[in-house]
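So that you can see what the record holds, here are the features copied from Swiss-Prot:
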- ASP131: active site, proton acceptor (ACT_SITE)
- ILE19, GLY20, LYS21, GLY22, GLY23, PHE24, GLY25, VAL26, VAL27, LYS41: ATP binding site (BINDING)
- 13-249: domain 'Protein kinase' (DOMAIN)
- LYS41 to Met: Loss of function (MUTAGEN)
- ARG371 to Gln: In it4; induces an arrest in cell division at all stages of development (MUTAGEN)
- PRO432 to Leu: In b1; induces an arrest in cell division at all stages of development (MUTAGEN)
Amino acid sequence: MSGGKSGSRLSAYSHLKEIGKGGFGVVYAAQRENGEKVAIKRIDKKVPKNRVWTEIQTMKELKKSKYVVEFYEDFVEDGYTYIVMELCEGGSLQAYVREHGALDDATAVHVLRQLISAVSFMHRVNVIHRDLSAGNVFIKDSKKKKMTVKLGDFGLATTLGRGETTCTIVGTPGFIAPQVYDQEYTQSADVYSLGAVLYTMLTARNPPPKGLPPTCGMSPNAARLVEQMMDTDAKKRIPLTQIVLSEFMYENTNENAVIFSREHSRDGRRQRSREPVRSSRDDRSRDGRALIRSSSQPAHSGRAPLSNRPIHDRMPSTSSRGFDSERGRERDRDSGRGTVPPSREDRNRSQLWPIRMDRLEGQRVCTAGGRYIVELDTRCRFEVAAQGNFVKRILIVEVDEMVQTVYVHRIPDRTVRGRNGEEELITLTNNPFVYTSYSQMPKEVQNDYMRLQKMVAVTISGRVAKVTFRRPSQFPDAQAQLMENGDLRIKLPRSVIVRKMDNGEIFNCIDGIATQKQAVSGITLTKVNEVYKYLIRFEQCLNGMDRGMVCFPIVFSAGTNMVGSSPSSLMPSGSSQTSRFPFSNLSNNQPSLVPHSAPFLTKPTSSQRASSANVQRRVSTDENSSPSVAPSKYKIKIDPTTQKVRSIQATDGRVLRCSTSKADQFIFTDPAIRPDDQRFMRTDRVPDRASEMLHTLCERMRKLHQ
């Protein structure tokens, strides 16, 4: 195909070569006048114009996602519609596995994580792909274990909510959810298709048109995830947001994981090798690098599968190992310390990627190596200091629906000095390096990331109380706190008893000074372990609540008959519930937050009882206060003349302004993501990270007009 007539839009492209052909048109590789390689899709004249328009609008809408084939431009010549887009020279994922064979588990997980990010972005803007298959996943970079892919071909995509959205049979056989054939489907159909793509990556074969595909030859966790994603019952199908929590994803994101090699016999059947192949990180670990031998990455863990954990509380339970195990009882007898929970290594391993920051917002720590700040429950930063207290780079870690992205902003040498905890944030650069997995990062960034992860998981989490038990019967003049990192603190009038989670060590800090430690023994040791066991079980009960209920942090007090009782026996039940387990009503204006769906809480039978069963969550108390926490997350500016709200600014530099030229238009600036302003109407899709600011701004405007 030639580049078109002189002077035409198509003539600006040369070296056109056909690289693909489908029912709706032909795709060419081409070259721009500046030498840039692109892909050009020529859509057949017979394709309905509304479908062409939908594909173009969808690509424009998804342009912000880095895992979607980027849209450049479109034009019409001689009745044909041309779409110019990013060229992925590696071809389709389907063609790649046919030529090179199945991917190993680690590479498949790396690709799946990118596709989850792309589909999550699509669903946030209410788009269903409807033809998500291995043939529509294109390879940008096929380097081993770092394969970069892009999702493309949105010719069948549609917006959720339109008349024909859930009642049209489209897609590629084998990748189509059963609900599509029934002409009743939602976004979960894309999850089924993602499962089919995962199956193709692991087997180099397309799944059968109907029924669950055979999973022989896969690792057990891989087979389990494929079955969960391709469950024929949409209601039982694993949600998109929980795929990253599966054991298969976890074990192949952690660099110490075993990767199963796959061999193909002459008849094409795949067999699992008897010898496990260690990831490249295991090979690197032999040279003695400190990063590889970090205590936060043990080779083995006794934790429960992530897929079995409640999603509503993303911080792992401090009680993921059973207390009645034989080995635990032996430790109890030998040490006299009582129950020994999972080690800090186990917890840090589960928090390596993504970093879990729930309920840690506002915490700051300054050290000689830099400043650590948890800006939001989904965003933290590390301002890395070099010699002379000059900042050399800033790591920003953001978690969106359990998909984590790391932005690295490099600061010119000796231009910015480190700041104290109370001082304002350092301005970020406009062109950060972006990483979506641990293995992508260079060694120096990996070291910085591990320092940040350890600071959040150990030090900062140890400052925030998750459960506060006021006046336990063992220590009537004290309060016991189970911290976010699993430590126990019992605050007495003149001292603080601490029980460390990682090694079970128990000591008493006189006057709260860590250097003045005293050993704890005898009856006091027994009482400490009783309180600890009780709080662990209490936390377990709360973790069993409905997924939509966020219960932590929680503050409560109990009666005097707690010793030897289980949490469930002490919770309200029957006519005596008021006197047996009264939750402290910390605020007279706080409505009852007792979740009626909790397995161990009973709905009060009268208003009198309800007043004694009030639970306050997310309270601002001394337990969770930090001297560095800002009094407010946002700063609102009001025009002194008109008394109208002009803008709202977040502590991390984001600014949302009201447009002065057009009513109901807003201007959003997010220097951490992009330097330019984003304008949008109130009825448009709100940019990422602006939703909460817009809600706060509108609420303030509404109150001013009352």
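The backbone N, Cα and C atoms fix where each Cβ goes, and this holds for glycine too.
For all the noted positions, this structure keeps the original residue and models no substitution.
These figures come from a predicted structure and were not determined experimentally.
Neighbours of VAL27 (ATP binding site) among the recorded positions LYS41, ASP131, ARG371, PRO432, defined as a Cα within 10 Å of its Cα, are LYS41. Separating the Cα atoms of ILE19 (ATP binding site) and ARG371 (mutagenesis position) is a whole-number distance of 51 Å. If you measure from the Cα atom of LYS21 (ATP binding site) to that of ARG371 (mutagenesis position), you get 54 Å. Sequence-distant contacts of PRO432 (mutagenesis position), defined as residues of its own chain at least six apart whose C-beta falls under 8 angstroms from its C-beta, comprise ILE396, TYR407, VAL408, HIS409, ALA672. Cα proximity to GLY25 (ATP binding site) (within 10 Å) is found for the following recorded positions from LYS41, ASP131, ARG371: LYS41. Over all protein chains present, the Cβ of ILE19 (ATP binding site) has 17 other Cβ atoms lying within 10 Å.
For ARG371 (mutagenesis position), applying a Cβ distance below 8 Å and a minimum sequence separation of six or more within one chain yields ARG364, VAL365, PHE382, GLU383, ALA385, GLY418, ARG419, ASN420, GLY421.
Set side by side, the recorded positions LYS21, LYS41 differ in how many other CB atoms lie within 10 angstroms of their CB, and the most is found at LYS41. Looking at ASP131 (active site, proton acceptor) and LYS41 (mutagenesis position), their Cα atoms lie 17 Å from each other. Confidence over the domain 'Protein kinase' (13-249), given as mean pLDDT on the 0 to 100 scale, stands at 80.
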